[in-house]
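My questions all concern the structure below.
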Amino acid sequence: MATPLQIMPLPVWPITFLEDAVVYLSALFTPWFTAFCVLWLHRYVRLIVHCYSHWTYKSKPIPSKPSYTSDDVTVVIPTIHDNFDELRPSLESILATKPHELIMVTTADKFEDLQRVAKTLSSPNIRIFCTQYANKRIQVCEALPKITTRITIMADDDVTWPSTMMPWILAPFEDPKIGGVGTCQRVKRVREGGLGLRIWNWLGAAYIERRNFEISATHNMDGGTSCMSGRTGAYRSEILRDYEFLEGFMKEEWWGKILKADDDNFVSRWLVSHKWKTWIQYEQECELETTLEDNIKFLYQCSRWARSNWRSNWTSLVKERHVWKQQWWCTYALHIATFTSLAFVFDFLILAALWWGTEGWEPVNRNRAIYAQLAFLAFSKVVKLVGLFRRHPADIMFLPVSIIFGYFHGLIKIYAGLTLNMTSWGSRTDGDTDDAHRLAPGPVRCSSLNTPRSEHKLPHYMQERDEIVNEKQQMREEEWEHL
C-alpha cells in the first residue's frame, strides 16, 4: 500500500520576521518621518547624482585632424558699453584666437566711438554695425545675415578668452548632431580693496562656480541644461541664419507680448525643440574670464537671471514640453527645481520633519540622526565650491557669507517670480534706455483692409472674412424667424 503524501508545514520564522518587519516599519515611518524621507530624497538625490556626474565629466578632446578651424568662425558681440576703451583687453584676447571675422553691433549714437576704438586694434577683420535700439536680440539679428562662416560664436563684450579657446570650443562640432557648445567660466577676482568689495566679488565668483558644476553635471546625464550662457557660446551658423529661427527669435511671446529679453534662453530651447545636441567644454584651456557687479547692483543681476529662469523654464515645461521626452533628468533636476528649490524653506522643513519624526527614538539615536543631517547640510553648501577653494584656499573665510546669501537668494527668486513682467537690467549704464522694447505688445492686424478696385478676385483672406460675415448674418436672420 502506497504511503500517503505528507505536506510539511511551512516554517514559522519567515512569517514572524515579516510581521515584525511590518510592525517595525510602521512604527518607524510615522507621518513626519515619511515627510522627512520624501523631502530629503526630492532635494538631495539630484545633488548626489550631480556630484558623481560632475566629477566624472569629460570634455570632447581636440581631434588630430579637425574639421573646423578658427577661419571657420565669426564672433558676434552686441555692445552698449559706455566706454569702449575699457573693452580693449577683451577684444584683443578674442582677436588673438584669429577668428575669420569679428562683428560688433552697437546703437547709432555710439557707432562712431566704437569705430574709433576698432581702428586702433589693427585688425582688418572687424566690422561695425548699428541699430536704432539698445537690445541684444535686435543687435544680433543685425549681424546674423552678414555671417559667411560655418560657426558663429556669440559673446559678451566683457569676456576675456584664453589663447587656447578656439580649438577646444570647436572640438565638439566633429559630432554632426552637436548644434551648440558652451564654455567653462570664472569671475575675475578682486584681491585688493575693502572687505565689502571682496565679499561682492566672492558672491559673483561662487555663483559662476555653482553654474559650472550644474551644467557639467547635467550634460553628463542627458546632454541638457536650462540655458547655454550668452557670455560665450558657439553655434552652427545654419541654425542661427534659418528663417524660422530668426522669426521666432524676434517674435517670442510672453503673456501676450513680444519678449526681447532672455535671448540665450531662447537659443537653448530652440536647440532642444529642433533636436540639436549641446556640449560644455569644462577645461582650463577653454575657460573664459568675466566680470560681474561687485556692489549692491549684483542683486539686480541675480533678480534678472531669476526672472529669466522662471520665464524660460515655465515655457520649457508647459508651453513647448520638449524636455519631458528629450531631457528627463534636466526636467527633474533643473526645470522643476526652479519652482521647488527654496533653501530657506526646504532646509528648515527637512530638519523640522526629522526632529518630529524621531520623537519616539532613543535620545542617543535621535541626536545622531540630527547631527548626521546637519553634517550633510554643511556638505551640500560646500561641495559645489570645492574648485574655488582649491584655487584660492583663503576664500574659505567667505563661506558663511555664501551660506547666508544662499538663503537670501530664495527671497530674490520669490520676488523675481512676482515681477515677471519686468525686463530691466538695473545694473548697467544705459542698459535700460530702450527697456520698453523688451516686453511690448505685438503688432495688431488691421480689422479692415482696403483693396484697390480691380476686376481680379479678392484675396483669399478677404473671401474667408466675407464668408464668415455672411454666415453670422444668416444665423441672426434664422434666429429672428424662429422668434
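Every residue gets a Cβ built from N, Cα and C, even glycine.
Below, the features straight out of Swiss-Prot:
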type    : residues      : note
MUTAGEN : Asp156 to Arg : Leads to defective colony growth and loss of conidiation and pathogenicity
MUTAGEN : Asp158 to Arg : Leads to defective colony growth and loss of conidiation and pathogenicity
MUTAGEN : Gln301 to Arg : Leads to reduced conidiation and pathogenicity
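Give me the local environment of each listed feature.
Same-chain residues at least 6 positions away in sequence with a Cβ under 8 Å from that of Asp156 (mutagenesis position) are, in sequence order, Ile77, Gly230, Arg231, Thr232, Thr290. Secondary structure from DSSP puts Asp156 (mutagenesis position) in coil.
Taking a C-beta cut-off of under 8 angstroms and a sequence separation of 6 or more, Asp158 (mutagenesis position) has the following same-chain neighbours: His81, Leu87, Ser90, Thr290, Thr291.
Residue environment of Gln301 (mutagenesis position) contains 17 other Cβ atoms, counted within 10 Å of its Cβ in all protein chains.
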